[in-house]
Amino acid sequence: MFPFQPMYPMQPMPYRNPFAAPRRPWFPRTDPFLAMQVQELTRSMANLTFKQRRDAPPEGPSAKKPKKEASQKQKGGGQGKKKKNQGKKKAKTGPPNPKAQNGNKKKTNKKPGKRQRMVMKLESDKTFPIMLEGKINGYACVVGGKLFRPMHVEGKIDNDVLAALKTKKASKYDLEYADVPQNMRADTFKYTHEKPQGYYSWHHGAVQYENGRFTVPKGVGAKGDSGRPILDNQGRVVAIVLGGVNEGSRTALSVVMWNEKGVTVKYTPENCEQWSLVTTMCLLANVTFPCAQPPICYDRKPAETLAMLSVNVDNPGYDELLEAAVKCPGRKRRSTEELFKEYKLTRPYMARCIRCAVGSCHSPIAIEAVKSDGHDGYVRLQTSSQYGLDSSGNLKGRTMRYDMHGTIKEIPLHQVSLHTSRPCHIVDGHGYFLLARCPAGDSITMEFKKDSVTHSCSVPYEVKFNPVGRELYTHPPEHGVEQACQVYAHDAQNRGAYVEMHLPGSEVDSSLVSLSGSSVTVTPPVGTSALVECECGGTKISETINKTKQFSQCTKKEQCRAYRLQNDKWVYNSDKLPKAAGATLKGKLHVPFLLADGKCTVPLAPEPMITFGFRSVSLKLHPKNPTYLTTRQLADEPHYTHELISEPAVRNFTVTEKGWEFVWGNHPPKRFWAQETAPGNPHGLPHEVITHYYHRYPMSTILGLSICAAIATVSVAASTWLFCRSRVACLTPYRLTPNARIPFCLAVLCCARTARAETTWESLDHLWNNNQQMFWIQLLIPLAALIVVTRLLRCVCCVVPFLVMAGAAAGAYEHATTMPSQAGISYNTIVNRAGYAPLPISITPTKIKLIPTVNLEYVTCHYKTGMDSPAIKCCGSQECTPTYRPDEQCKVFTGVYPFMWGGAYCFCDTENTQVSKAYVMKSDDCLADHAEAYKAHTASVQAFLNITVGEHSIVTTVYVNGETPVNFNGVKLTAGPLSTAWTPFDRKIVQYAGEIYNYDFPEYGAGQPGAFGDIQSRTVSSSDLYANTNLVLQRPKAGAIHVPYTQAPSGFEQWKKDKAPSLKFTAPFGCEIYTNPIRAENCAVGSIPLAFDIPDALFTRVSETPTLSAAECTLNECVYSSDFGGIATVKYSASKSGKCAVHVPSGTATLKEAAVELTEQGSATIHFSTANIHPEFRLQICTSYVTCKGDCHPPKDHIVTHPQYHAQTFTAAVSKTAWTWLTSLLGGSAVIIIIGLVLATIVAMYVLTNQKHN
């Protein structure tokens, strides 16, 4: 690589110590007799350890050569070169290895890896082959005292004891099982349901487990491996292999495994095949044969081989037959040739190109199709020329071959140019397909120059870069983050997509016709046949020739037509080529360069500058590319927004206590929560109180201030009016009678008239004499009151103590509580039992999964329009055959094709007919790019809980259904059912690109053109395709072979453009949406009932725990509505040291600690959260209670990045200071009113008394 040798630094000189080395320490020598005894004991133990039954050694040379052979080799080392050569010859002519003669045994890997060695060692006594006709058809393994064998594997277990067992069938899991004898249970595998993502081991090496799927590299594992176990690092079975399916570069395995309950679960990927050695049979001339062993092959009988492939084109073993037919027995091929062997069955062709250098032409490089659906900027072209093969059909890399008027020529690929708006970079070619990377443009042109002639072809196609993610970038960035995407694979591995082939039709070749003297001579190419049709002097000639022949009846070249016939090569089923007459033999070959899942580097927009305000967030955005901004509220109504930001902008949003989330470009989501904070001081002066509450409760504050102002105004007005009224009343008598004067004391004494009420006896006597019904009613009122009071006393004195005692007694065994269904919020409580210390219980849900039951309705993707080569009949009529393909259309057109390239095609002008057929099929990339339509039903809930009961902790998974218990340390826990049946998924959902959408898709079989579901299939690989694309055939243009049509655009593509943000960004309650399986996690909605059954052993006697004799609680610091923003200090005196549970029975405060350590005398610090401005709660420490109360201040931070885990219940939202100022205000108004009323009363008494006196 470099022109010069690298220079390495010289080794440093060894360090020399100038001082003499110290003497070696002396140790006493051991007794030789004792050493001999130790060696003998070691030798005996080694014999006992290794003298066990061992399997037959693997094939191949041993790890170490025998000493004898090594010594012979050393002796022969000094011999001459001649003897060495003789020794080699003798070795070649020596007796054959008996193991090498046994062709039935599979050659094992000479150097198996560590995983393979471990599995082979564990499989030796626990896995047994199933033999069928002397071959291993599969395997049976013994797991957990049971024998498991795949039900689809036929044969007999190679063990007499196990073969005699009577098995039971479980068709749902494709397994047969039986209990093994007691003496064999010691050698069985153990199984486990624990399957963390990572790598596991099986017979062929490593198995990757990710997203609930087991995968291996492609080519690892094949038929005959059904029944093999997959093991973890501890040698436990995690799954049993049943089959597999190739998915690009990896193979997905069909397995049977176990869930957390120990219940068997089967996972089968789509289009999976069973891995037993059941032979797939194919057909040839009414004779069946194994598809992998055809009686003929292409190199020996090409025409017959194509006919055989056509007969079995729909056979499940077509791929095996195709591979075996191309690879003749006895011929070895290089591994690189495997990629190109299929397309040796085909040849290039010439086809019509709509835009050549000068108008339309029949081009050797006609472009059939262009696809650019990946996210990597690559383009896949399908052309009439071929790549990777030379003109003879042999392998030749970086070469293009093409058809030039019947002659196949080749050209180096670097002489072929491809460009859009600028030149493209050609990556590779395979068969009819070419992979290139092109810049953006509205058309794509391919051209090459040969013998000073330039051949080109252009087609209109908008080539553009398809970005992945939430930023619309135009070029892949140098730095960023990796994101899942779809890219075109740069290899030609078989991926399940096919391109249809058929025998080529007859093509007129004027070069075959020549004039020799006065007669016409037709010369067919060597090894091919030609059909000759002539009209000479009223004589019609039609015959097939394979060698040169003269036709003396004809004297002009225009009187004869020569058609090239070829039945040993296929061509692409193009609408630009005529169809062969009669029954056309068709086939299919694999499409290379398909879309595959990959990782793409996507850019990251600059982080927004965030400014926090009171319950608000301001984002200042500076995108480099158009970037999506999506927000939602983490409440029951998400109120999501979705906006594409192209220019610098500022966006303001409201944040509530329930949370708010925003996603900027390809950055991860960020969440913020508002705190109950506000300016001002709830415990300060009136203006500070008003400012504080105005920001917290603006409407309530305005309403309260308005009421207070109205009361004050009314009070002042009423007092003023009463004062004026009293003044007028006082002055009026004096104005009328100036000399009248009444003493004030007399007026006061005379104003109070005397009155005497009746006694109780007199009232009852009056009722008895005048109204006896009312008498009895009055008499029964005290009796009824006495009965009510008696019942209340009975309830208070009897029922409540009974319930308390019963609850205490039941707490010894059962305890029921309810916790919020919100991940991360810890729930603390205690169990009080008479005679025992309180038992603390702490529960923290780490994850809550909501998994709906889904049913796949259908799969939809891009469609591809298939067009049969037009069937042409000269001078005659045709009819359409019955249609059976999806959305198939057929029409017959007359008066077409009077001419074709190379001379006239038909002798007639208007009597010619063409049958055009077009239909719809799934695109080649449907396997990678498709959407799945599901119907969702009832959801199950799983909660991952971190539970602490006393001093025992466990992390467990609980099914929240109210039925499934979980046992740990003797504690039995039952959770559920959830308090609400809410789910973020609608009845109809769509899964696409790893995201879920609520979408009301059409039912199966009811798709509309141009809408989602225009093509529908039950699965990606199934053949039950429904299509409705408004396909209409148009009349072909005279003189050109093609099938024009019109069609609605892809509904799948339109849905991808118009779809709203997925549930990942719009789900209520902050749900996190995932796939595989479809589920919602950590939805903060509802509550989970919990029921504990606690054994007596976990309780502690009261005598063994401390008892507080004196306790005092002080709030050192208190910030309300903040995450454990309160600090309480409890000073105490205890009977002894120990550990005590702490708890607040009311919902006023939530404690962070579940228990505290106590000494005989000291203080304990406890952190708590509260939403109360003036918290006052009883704190229970062991069996004692202490009251804590004080004032709390609002938090300083308006916005925080974590939810508040404080208590949501509180008793007072208004501070005592505010109430004091309010009562003072109302109290002052009341004093004014009272003074006015007193004055008015005095005046009224005075006036009335004066009038009476007068």
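Glycine too: its Cβ is placed from the backbone N, Cα and C atoms.
Just so you know, the substitutions we noted aren't modelled in this structure.
Lifted from Swiss-Prot, the feature list:
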type	residues	note
MUTAGEN	Leu48 to Ala	Complete loss of capsid protein nuclear export; when associated with A-50
MUTAGEN	Phe50 to Ala	Complete loss of capsid protein nuclear export; when associated with A-48
MUTAGEN	Lys51 to Glu	Non-cytopathic, incapable of inhibiting host transcription
MUTAGEN	Gln52 to Pro	Non-cytopathic, incapable of inhibiting host transcription
MUTAGEN	Lys65 to Ala	Complete loss of capsid protein nuclear localization; when associated with A-67
MUTAGEN	Lys67 to Ala	Complete loss of capsid protein nuclear localization; when associated with A-65
DOMAIN	126-275	domain 'Peptidase S3'
ACT_SITE	His152	active site, charge relay system
ACT_SITE	Asp174	active site, charge relay system
ACT_SITE	Ser226	active site, charge relay system
VARIANT	Lys341 to Asn	In strain: Isolate TC-83
VARIANT	His419 to Tyr	In strain: Isolate TC-83
VARIANT	Thr454 to Arg	In strain: Isolate TC-83
Fewest-neighbour residue among recorded positions, criterion Cβ within 10 Å, set Ser226, Thr454: Thr454
From Asp174, Ser226, His419, Thr454, the recorded positions whose CA lies within 10 Å of that of His152 (active site, charge relay system): Asp174, Ser226
Minimum Cα separation from Asp174 (active site, charge relay system), reported as the residue among recorded positions Ser226, Lys341, Thr454 that achieves it: Ser226
Nearest recorded site to Ser226 (active site, charge relay system) by CA-CA distance, among variant positions Lys341, His419, Thr454: Lys341
DSSP state at His419 (variant position), helix/strand/coil: strand
Alpha-carbon spacing, Thr454 (variant position) to His419 (variant position), which is rounded to whole Å: 15
Across the domain 'Peptidase S3' (126-275), average pLDDT on the 0 to 100 scale: 86
Cβ neighbours within the same chain of His419 (variant position) - under 8 Å, at least six residues apart: Cys438, Gly441, Ile444, Thr445
All-chain count of other Cβ atoms within 10 Å of Asp174 (active site, charge relay system): 20
